[in-house]
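Marked as active site, proton acceptor by Swiss-Prot: H160, D362. Under its mutagenesis annotations, Swiss-Prot gives S16 to A the following note: 29% reduction of activity. Under mutagenesis, Swiss-Prot gives S29 to A with this note: 75% reduction of activity. As a published mutagenesis entry, D32 to A appears in Swiss-Prot alongside the note: 86% reduction of activity. Here the residue is the original one, while Swiss-Prot reports the published mutagenesis S68 to A with the comment No effect. Annotation of the mutagenesis experiment C89 to A in Swiss-Prot: No effect. While the structure shown retains the original residue, Swiss-Prot records the mutagenesis experiment C149 to A with this note: 90% reduction of activity. H160 to A appears in Swiss-Prot as a published mutagenesis result, with the remark: Total loss of activity. Annotation of the published mutagenesis D164 to A in Swiss-Prot: Total loss of activity; the original residue is retained in the structure shown. Annotation of the mutagenesis experiment S243 to A in Swiss-Prot: 83% reduction of activity. Quoted from Swiss-Prot, the note on the mutagenesis of N293 to A is: 32% reduction of activity. Quoted from Swiss-Prot, the note on the mutagenesis of D360 to A is: No effect. Quoted from Swiss-Prot for the published mutagenesis D362 to A: 65% reduction of activity.
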Amino acid sequence: MAPQMEKVSEELILPSSPTPQSLKCYKISHLDQLLLTCHIPFILFYPNPLDSNLDPAQTSQHLKQSLSKVLTHFYPLAGRINVNSSVDCNDSGVPFVEARVQAQLSQAIQNVVELEKLDQYLPSAAYPGGKIEVNEDVPLAVKISFFECGGTAIGVNLSHKIADVLSLATFLNAWTATCRGETEIVLPNFDLAARHFPPVDNTPSPELVPDENVVMKRFVFDKEKIGALRAQASSASEEKNFSRVQLVVAYIWKHVIDVTRAKYGAKNKFVVVQAVNLRSRMNPPLPHYAMGNIATLLFAAVDAEWDKDFPDLIGPLRTSLEKTEDDHNHELLKGMTCLYELEPQELLSFTSWCRLGFYDLDFGWGKPLSACTTTFPKRNAALLMDTRSGDGVEAWLPMAEDEMAMLPVELLSLVDSDFSK
């Protein structure tokens, strides 16, 4: 049972300085236009800082003031999105919700079997089809929840229409640094995305249509499990330098293929799609603080007859990453078209949030106990995150409920509902 929560207040946080007239209209890029209309949900859980004298009211006020300051630099986030074309940077403000949770932090996060219970720590729904209406024109919303023990949860919804996860990391790093009182922060660049990928008039905005009967599980691959997978892959190949993400994706892909073959038979190729950051792949490279959806989709595939173990899948994954394409707009368009044409059971897509430093986000009262997302309503769309120790991988995997039950025990044994570890 989810902890009882009481909403205390909601207000709009405005930038501390008005946005100049010259910056009132922010044109989104063509890559932004091709992205789904939804939000990136992200939650940070913090234990009670033993050396802090701040009460909830002071903490909330401190967060609001620092958010107001940082919004001066991230001014589109305080505006309102015009349908698939631009952001009206009118300083309408960021919704900021404050709530009280009638539970200890440890009680709330030690046994989260149903991951949708995490949704209550978000300011609003991240995806359409839920019980709460999605505010599609609001770029950013924030919620802080105070537990009885003094712990906190900070939930953020950032519109995927104007930002990718690296943009989220850039914003959160700037906000936490400002909250700590630092005067030098990494300033965002909102010009580069549209300059390199100019918007195209009348581009339709893809809608996210939730799948039915989808269940999501959080699989935790700790250091020991990663080591075992690496040893198995090394024994089957002369290559030894496998990344954590490659090992986990190949391992999951192999079992998804097995489930698909058992349920549907082998008809077409099995495809994996990975979202890849373009900033470092551009010529010249773009800085990491360039805001927007500066990413593309890369594909790897094996024939329907493929029937080997997971190390054999690492090669196709690596080969797809080595591909280069000058026309990234065309590359992404081709990828989006392919996504719509494939049958869901033939496809595994994944995004990696690893190595983005989310466990270093310190508002001034210490690092988080847990950094997580929440459920996603599309089957076979995996999200990978670092474990708190930094040497493991969390795989958040949504599947059709009956297909999830068909996964082998060796994979299902990695399901972990304890977010306090």
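The backbone N, Cα and C atoms fix where each Cβ goes, glycine too.
Feature map: annotations from Swiss-Prot on the structure.
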residue : record               : Cβ within 10 Å
S16     : mutagenesis position : 13
S29     : mutagenesis position : 23
D32     : mutagenesis position : 29
S68     : mutagenesis position : 19
C89     : mutagenesis position : 22
C149    : mutagenesis position : 15
S243    : mutagenesis position : 18
N293    : mutagenesis position : 26
D360    : mutagenesis position : 13
D362    : mutagenesis position : 14
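Ranked by Cα separation from H160 (mutagenesis position), the mutagenesis positions D32, C149, D362 are led by D32.
Across the structure, S29 (mutagenesis position) and D362 (mutagenesis position) place their CA atoms 31 angstrom apart. For H160 (mutagenesis position), the count of additional Cβ atoms within 10 Å of its Cβ stands at 22 [all protein chains shown]. Cα distances from C149 (mutagenesis position) to the mutagenesis positions D164, N293, D360 are smallest for D360. For S243 (mutagenesis position) paired with D360 (mutagenesis position), the C-alpha to C-alpha distance reads 21 Å. S16 (mutagenesis position) has S68 as its nearest neighbour among the mutagenesis positions D32, S68, C89, D362, going by CA to CA distance.
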